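Per Swiss-Prot, the features are as follows:
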MUTAGEN   R95 to E  Leads to a slower growth at higher temperatures but allows RPL4 assembly into the 60S subunit; when associated with E-98
MUTAGEN   I290 to A  Leads to an inefficient release from ACL4 with a delayed assembly into the 60S subunit; when associated with A-289 and A-295
MUTAGEN   K314 to A  Significantly diminished nuclear localization; when associated with A-315 and A-319
MUTAGEN   K319 to A  Significantly diminished nuclear localization; when associated with A-314 and A-315
MUTAGEN   K332 to E  Leads to an inefficient release from ACL4 with a delayed assembly into the 60S subunit; when associated with A-334
Amino acid sequence: MSRPQVTVHSLTGEATANALPLPAVFSAPIRPDIVHTVFTSVNKNKRQAYAVSEKAGHQTSAESWGTGRAVARIPRVGGGGTGRSGQGAFGNMCRGGRMFAPTKTWRKWNVKVNHNEKRYATASAIAATAVASLVLARGHRVEKIPEIPLVVSTDLESIQKTKEAVAALKAVGAHSDLLKVLKSKKLRAGKGKYRNRRWTQRRGPLVVYAEDNGIVKALRNVPGVETANVASLNLLQLAPGAHLGRFVIWTEAAFTKLDQVWGSETVASSKVGYTLPSHIISTSDVTRIINSSEIQSAIRPAGQATQKRTHVLKKNPLKNKQVLLRLNPYAKVFAAEKLGSKKAEKTGTKPAAVFAETLKHD
């Protein structure tokens, strides 16, 4: 990160004299691919098992008519006097029949995720919260935020009234993001409307605390605002929808505890046997590396630029003499000397004739 120090702001929005060093986790590589892979797997683990009824599609009496009637052998509803009689039943191709391969509750619902991969994704999501461009690209209204990452005094953890908590968020510049959430509430499209998912709305700021002294209850009824403990940060909250750049408000105690949780060059992580991931190259400016004197002295100079013709007309060398000479320069001498029409010279008598003459003399 380009910011080695972060200023702590009071609950009134004023900058204090405290300046905290940036924790090492914010220098972790930002890997959207790993975050997306881990998110899609972890997000499946909270699903509730569902299945169709075992009796669905079979709650009727139907028998096949057998062969000889020039109709399909599918079971058919008996009786008469109604349109249902004679109709096919049970099969998945029939109206009112069961589905193909009915769903079962013993499906494998959970997905195993590598422990280190999950930690890598969480560290990347934390590092992305400190990049203002990613936070803006995710849709958060942080134009009036003093700085990112935003660190607030630890007094925020002791607030027990929702009115006071909302006033503190407004004071630090998060009011625009709260209004965005309120205006985004819309009726869900689809069948989720009558499956207890009737409304949709955007995500607001995530408040990370070190110790809950009332902040969780104070903010739990504010639309879009979520809370999380710094010791158990969740990827589903840090990167909702696998989109990096969640707007996070850190308390001072939580911000200073990040090095203890994730570790640094001097402090060991509380996670057993874990070390923070590091970049493959220390300098992200690849152009500067390529143009450096050390690299330029070791590579050969660029040759002449070649321009590839967009369309090449292929010509037959057997019919086009210029193309033939380009492919085989010896063809000119071959034609001038008429070597193709000359007969091969006899080098001498055949061995069989010599052998016959020898026998005659003997």
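Using the three backbone atoms N, Cα and C, a Cβ is placed for every residue, glycine included.
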Distance, K319 (mutagenesis position) to I290 (mutagenesis position) (CA atoms, angstrom): 50
Local Cβ density at I290 (mutagenesis position) - other Cβ atoms counted within 10 Å: 10
Integer Cα-Cα distance in angstrom, K319 (mutagenesis position) to K332 (mutagenesis position): 14
Residue, out of the mutagenesis positions R95, K314, K319, K332, whose Cβ gathers the largest set of other Cβ atoms within 10 Å: K332
Cα separation, K314 (mutagenesis position) to R95 (mutagenesis position) (Å, whole number): 62
K332 (mutagenesis position) and K314 (mutagenesis position), Cα-Cα, nearest whole angstrom: 21
DSSP three-state assignment (helix, strand or coil) for R95 (mutagenesis position): coil
